[in-house]
Amino acid sequence: MAFEALTGINGDLITRSWSASKQAYLTERYHKEEAGAVVIFAFQPSFSEKDFFDPDNKSSFGEIKLNRVQFPCMRKIGKGDVATVNEAFLKNLEAVIDPRTSFQASVEMAVRSRKQIVFTGHSSGGATAILATVWYLEKYFIRNPNVYLEPRCVTFGAPLVGDSIFSHALGREKWSRFFVNFVTRFDIVPRITLARKASVEETLPHVLAQLDPRNSSVQESEQRITEFYTSVMRDTSTVANQAVCELTGSAEAILETLSSFLELSPYRPAGTFVFSTEKRLVAVNNSDAILQMLFYTCQASDEQEWSLIPFRSIRDHHSYEELVQSMGMKLFNHLDGENSIESSLNDLGVSTRGRQYVQAALEEEKKRVENQKKIIQVIQQERFLKKLAWIEDEYKPKCQAHKNGYYDSFKVSNEENDFKANVKRAELAGVFDEVLGLLKKCQLPDEFEGDIDWIKLATRYRRLVEPLDIANYHRHLKNEDTGPYMKRGRPTRYIYAQRGYEHHILKPNGMIAEDVFWNKVNGLNLGLQLEEIQETLKNSGSECGSCFWAEVEELKGKPYEEVEVRVKTLEGMLREWITAGEVDEKEIFLEGSTFRKWWITLPKNHKSHSPLRDYMMDEITDT
């Protein structure tokens, strides 16, 4: 029961997944099984070198960035970095989901029938299952999580597929819980992609042939197996040690020197890993801890054992049948740092140092959770919320009553309230910059970046306070000294807040903010090729409503002919910004606002055809 509560799968589903994974060896691409309310898709593994490291990929680890259009969630929202995956595994997925196969139609049928879908596979078939699950989540589940059933991904001895961003994105979207990866203690396959291609290229073809269960037996005297195992674990050791140094903030001089010129594998564990020993199953869902365990569970206790482990690493890849059959007789431990981890790690042969590193990874996650709690305590405090409320409910309305709005009032800063607003602006910036610092250093849980309450607060803050930052920037003439606000002055806290909001509202449609923006611009019929428009709008403020005033400031000092495309783009975006709450309609059309004063100077022909003419009818009539 504890296992099912943690992973969402029971023994029967695991048994059926393994059975389907075996059947996939006999099919081309994938095998489908259906029983009751569950449909299982099992993927055929390959033991060809090209299906582990794509021969056309020249990088040291065969990696490639995911397509942002096809996988819009698989990135860091704030920084915008896209997840990296193994290209050979990705090509296997692309071959499966090719419209010429029956796979997509079969998935569609299961979706319409409201059946739970399980993706599974052994070895590299498990890698395909992982990517197929992400494909399903992006294509179906994210559109309406209340309608589409949660998928499950169950793998047996699968290699690592994606990088830390891949793992982070799954955590942020709360998808990590859908992935359960079974690993026997010495199985080499989950460690293979931690090695450089150059380290294993000579021995990999032979070892893959030995890993194929359709081969008769492992050649235990084969020196190439020992060479392969040694190379993989040497690179795994470097990756694990570098990772723990980054995690704890310590630095071993030799590792610092190594990392400066030696490329390290980008691949990292994702989801829940279930390590198996003779006595127990040990479940871990902390990616940093799993990485350490992939190295330290594969170590020998003495010289005699060391000589046997390379061949055990092959045999263990063939032992998942035994694992599945014996699950009901084994103890179950969840390695979360709350309970004693000694017995679990002892069974897995983890050394004292290894236990320290695993514990450090678990403790680091606790610190992330504590950091999040502290942030929540701060932003829920009455004095914090009062700062936002004062700007929103007192300062802004009083400025609007004077017919010039809070942007223009703050830009001049002649009143005592303007000074008070500046103090509150600085105090709020301090809080949000502290959060940003924690995000950049990965010192918050993955889920935080996608937390709806945080996104709402950050959006409220951005919409309300960024105009004050823009006013302050131009009041001090920084645009003349430093350059345009959008190019040189925009604080990162607003960029992160903007991207978080855009991701939240667009992900149900599987869309990317950048593409949505350019589609809107293209629909404005500006009379230029899109490439020309993109060059013209580079670093403009038309991509975000809270940057409205920055764009106005840039446009008002330039001849209309020079900025016509930017003017029309700004006008074309404005109505939607007003509807969405990005721009305050009452603020920008006030009699004394910078925007209104600038707009009335535009050519009469432009004004008479402007989408804003209804708002500015008096000005058009007067001119």
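Note that Cβ sites are derived from N, Cα and C of the backbone, with glycine treated the same way.
Original residues throughout; no substitutions modelled.
What you see is a predicted model, and the numbers here were worked out from it, not measured in a lab.
According to Swiss-Prot, the mutagenesis experiment Phe47 to Trp carries the following note: No effect on basal resistance; when associated with A-123, A-187, M-189 and A-317. According to DSSP, Phe47 (mutagenesis position) is assigned to coil rather than to any helix or strand.
Counting every protein chain shown, 32 other Cβ atoms lie within 10 Å of the Cβ of Ser123 (active site, nucleophile). Residues or ranges marked as active site, nucleophile by Swiss-Prot: Ser123.
When secondary structure is read from DSSP and collapsed to three states, Asp187 (mutagenesis position) falls in the coil class. Sequence-distant neighbours of Asp187 (mutagenesis position) (same chain, 6+ residues apart, CB-CB distance under 8 A): Gly157, Ser313, Asp316, His317, Ser319. Here Swiss-Prot notes a mutagenesis experiment, Asp187 to Ala, with the remark: No effect on basal resistance; when associated with A-123 and A-317. No effect on basal resistance; when associated with F-47, A-123, M-189 and A-317.
Annotation source Swiss-Prot lists active site, charge relay system at Asp187 (among others).
Here the residue is the original one, while Swiss-Prot reports the published mutagenesis Leu258 to Ala with the comment No effect on interactions with SAG101 or PAD4. Strongly reduced interaction with SAG101; when associated with A-262. Loss of interaction with SAG101 but no effect on homodimerization; when associated with A-254 and A-262, or A-254; A-261 and A-262.
The number of other Cβ atoms within 10 Å of the Cβ belonging to Leu262 (mutagenesis position), over all protein chains shown, comes to 13. Secondary structure from DSSP puts Leu262 (mutagenesis position) in coil. Under the heading of mutagenesis, Swiss-Prot lists Leu262 to Ala and annotates it as follows: No effect on interactions with SAG101 or PAD4. Strongly reduced interaction with SAG101; when associated with A-258. Loss of interaction with SAG101 but no effect on homodimerization; when associated with A-254 and A-258, or A-254; A-258 and A-261.
For the mutagenesis result His317 to Ala, the note given in Swiss-Prot is No effect on basal resistance; when associated with A-123 and A-187. No effect on basal resistance; when associated with F-47, A-123, A-187 and M-189. Using a 10 Å radius centred on the Cβ of His317 (mutagenesis position) and all shown protein chains, the other Cβ atoms total 24. DSSP assigns His317 (mutagenesis position) to a helical segment in the three-state reduction.
For His317 (among others), the entry in Swiss-Prot reads active site, charge relay system.
Looking at Leu262 (mutagenesis position) and Phe47 (mutagenesis position), their Cα atoms lie 28 Å from each other. Around the Cβ of Phe47 (mutagenesis position), a 10 Å sphere holds 19 further Cβ atoms from the protein chains shown.
Phe47 (mutagenesis position) sits 9 Å from Ser123 (active site, nucleophile), taking the Cα positions as reference.
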